[in-house]
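K.L.:
Recorded in Swiss-Prot as a mutagenesis result, Arg30 to Gln carries the remark: Loss of transposase activity. According to Swiss-Prot, the mutagenesis experiment Met56 to Ala carries the following note: Abolishes expression of the transposase inhibitor Inh (isoform 2). Here the residue is the original one, but Swiss-Prot notes a mutagenesis experiment at this spot, Asp97 to Ala: Loss of transposase activity. The Mg(2+) 2 binding site annotation in Swiss-Prot covers Asp97, Glu326. Feature annotation from Swiss-Prot assigns Mg(2+) 1 binding site to Asp97, Asp188. For the published mutagenesis Tyr319 to Ala, Swiss-Prot gives the following note: Loss of strand transfer activity. For Arg322 to Gln, Swiss-Prot lists a mutagenesis experiment annotated as follows: Strongly reduced strand transfer activity. Among the mutagenesis results in Swiss-Prot, Glu344 to Ala has the note: Enhances transposase activity. The residue drawn here is the original one. One mutagenesis experiment named in Swiss-Prot is Glu345 to Lys, and its note says Enhances transposase activity. One mutagenesis experiment named in Swiss-Prot is Lys439 to Ala, and its note says Abolishes formation of synaptic complex and transposition.
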Amino acid sequence: MITSALHRAADWAKSVFSSAALGDPRRTARLVNVAAQLAKYSGKSITISSEGSEAMQEGAYRFIRNPNVSAEAIRKAGAMQTVKLAQEFPELLAIEDTTSLSYRHQVAEELGKLGSIQDKSRGWWVHSVLLLEATTFRTVGLLHQEWWMRPDDPADADEKESGKWLAAAATSRLRMGSMMSNVIAVCDREADIHAYLQDKLAHNERFVVRSKHPRKDVESGLYLYDHLKNQPELGGYQISIPQKGVVDKRGKRKNRPARKASLSLRSGRITLKQGNITLNAVLAEEINPPKGETPLKWLLLTSEPVESLAQALRVIDIYTHRWRIEEFHKAWKTGAGAERQRMEEPDNLERMVSILSFVAVRLLQLRESFTLPQALRAQGLLKEAEHVESQSAETVLTPDECQLLGYLDKGKRKRKEKAGSLQWAYMAIARLGGFMDSKRTGIASWGALWEGWEALQSKLDGFLAAKDLMAQGIKI
């Protein structure tokens, strides 16, 4: 199970990295130790995570500086653990996206271009494939990462960056083997490339890709949007759009109020002229948007069936979970501290930040272990949600963590929260992070959960030390 080793940093590190092929078992053991400390003190430096031990700190730095340690081997070890976990699930989503890692300190001059040549920030571009299980959309793990530095002169590039989509597909295929038939690749508009679509279809693989280019359907001769607009409406659905600050066409910032949007759904079978590719498409388009608002519109290309309303809604639901990889990027850069690292050599920095990519996945999974009931309810699995909520909090927390959390939450537990249950633990941690549930939704934000988790962990060492002293008969 995903949660079996998740909450104990040492167990988690062992499960993810103990199979790393680093050329010497002592290096692998050191990787496990370093990863465990970085996970225990997420977002903190090696110095802080070493807990005042000079030997631990020096050992960690020696590992990070070791030229015989391959960053790619570190990433592969984590990816193969993801493959192992994936065997539990009948269907998976492979969410793909690219992000940049930006640095301005001394090492920056040896890294690649991110913006203009004049920019002081330089770094890497990283394309990631993140696996989710397709029922409750829990994060399984990282399946693949490709890192590269963009040269100042595009003519110096080894190959087109668009090749990252085909490379990710090939690596996923190799690692997943026969399980690849259970995997649906989910990509944004950048993946709307003829070679990528053709490759997925040639290998009989599944995908949902948002359309970018004004392609035409061969049979109707119409552009895809116009062709789908001519198809009968399957039905509609509503979504809630949160409040957000936006920049208008004149560059002025304004507040976009929260609203509900009604969308219509149409679908059809299409054939693209280039390569004579035949696939399915779904068009979701907002009906009667407020004056001044750009209507929501998604045109999705897919291998999945789309004949019925339920099938089309499933494709939409799959694509809406693409945002999870954006949360991974946030967890990696901010929560795990990838962009706060200050190693002075590119290779050392890459080793460190590669470890932190899996620490970031753990942060996502920690949150999801508490929010699983909400995910189950969203899929209509009410009995399953109630069953999970009623489980003991010790299924995800240690007895000491439960005891400390109970002390910190004393007098705050609501009547509907069963003492010692997972539902209570979720709400108690959220309250510790400042969640007031003023809207009576019972659903805490990412930030509140993480703040609460950090607060619990920061107090745990003192709590354990006090217990130890009391066990020795020392009054405190």
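Glycine is no exception: its Cβ is also placed from the backbone N, Cα and C atoms.
So, quick note: what you're seeing has the original residues, none of the substitutions.
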K.L.:
Under DSSP, is Asp97 (mutagenesis position) part of a helix or a strand, or is it coil?
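P.N.:
The residue in question, Asp97 (mutagenesis position), is strand (DSSP, three-state).
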K.L.:
Rounded to an integer, what is the Cα-Cα distance in Å between Lys439 (mutagenesis position) and Glu326 (Mg(2+) 2 binding site)?
P.N.:
26
K.L.:
If H, G and I count as helix, E and B as strand, and all else as coil, what does DSSP give for Glu345 (mutagenesis position)?
P.N.:
coil
K.L.:
Enter the number of other CB atoms within 10 angstroms of the CB of Asp188 (Mg(2+) 1 binding site).
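P.N.:
Taking all protein chains shown, Asp188 (Mg(2+) 1 binding site) has 16 Cβ neighbours within 10 Å.
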K.L.:
Can you tell me the CA-to-CA distance separating Asp188 (Mg(2+) 1 binding site) and Met56 (mutagenesis position), as a whole number of Å?
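P.N.:
Each residue's Cα considered, Asp188 (Mg(2+) 1 binding site) and Met56 (mutagenesis position) end up 42 Å apart.
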K.L.:
Any idea what the Cα distance is from Arg322 (mutagenesis position) over to Asp97 (mutagenesis position), rounded to a whole Å?
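P.N.:
One finds 9 Å between the Cα atoms of these residues.
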K.L.:
Consider the mutagenesis positions Arg30, Asp97, Tyr319, Glu344, Glu345 and say which one has the Cα lying nearest the Cα of Glu326 (Mg(2+) 2 binding site).
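P.N.:
Answer for the nearest of the mutagenesis positions: Asp97.
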K.L.:
Cβ-Cβ under 8 Å from Glu344 (mutagenesis position), same chain, 6 or more residues apart: which ones?
P.N.:
His105, Gln106, Val107
K.L.:
If you draw a 10 Å sphere on the Cβ of Glu345 (mutagenesis position), how many other Cβ atoms land inside?
P.N.:
14
K.L.:
On a C-alpha basis, identify the one among Arg30, Met56, Tyr319, Glu345 that is nearest to Asp97 (mutagenesis position); the candidates are the mutagenesis positions.
P.N.:
Tyr319
K.L.:
Would you mind ranking the mutagenesis positions Arg30, Arg322, Lys439 by how many other Cβ atoms sit within 10 Å of each Cβ and giving me the lowest?
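P.N.:
Minimum Cβ neighbour count within 10 Å, taken over the mutagenesis positions Arg30, Arg322, Lys439, occurs at Lys439.
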K.L.:
Compute the C-alpha separation of Glu345 (mutagenesis position) from Arg30 (mutagenesis position), stating it in Å without decimals.
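P.N.:
Computed Cα spacing between Glu345 (mutagenesis position) and Arg30 (mutagenesis position) is 20 Å.
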K.L.:
I need the least crowded one of these mutagenesis positions (Met56, Asp97), counting other C-beta atoms within 10 angstroms of each C-beta.
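P.N.:
So among Met56, Asp97, the mutagenesis positions given, the one with the fewest Cβ atoms within 10 Å is Met56.
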K.L.:
By a simple count, how many Cβ atoms lie within 10 Å of the Cβ of Tyr319 (mutagenesis position), its own Cβ left out?
P.N.:
23
K.L.:
Translate the DSSP assignment of Arg30 (mutagenesis position) into the three-state scheme.
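P.N.:
Note: Arg30 (mutagenesis position) is helical by DSSP.
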K.L.:
At the Cα level, what's the spacing in Å between Met56 (mutagenesis position) and Tyr319 (mutagenesis position), rounded?
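P.N.:
About 44 Å separates the two Cα atoms.
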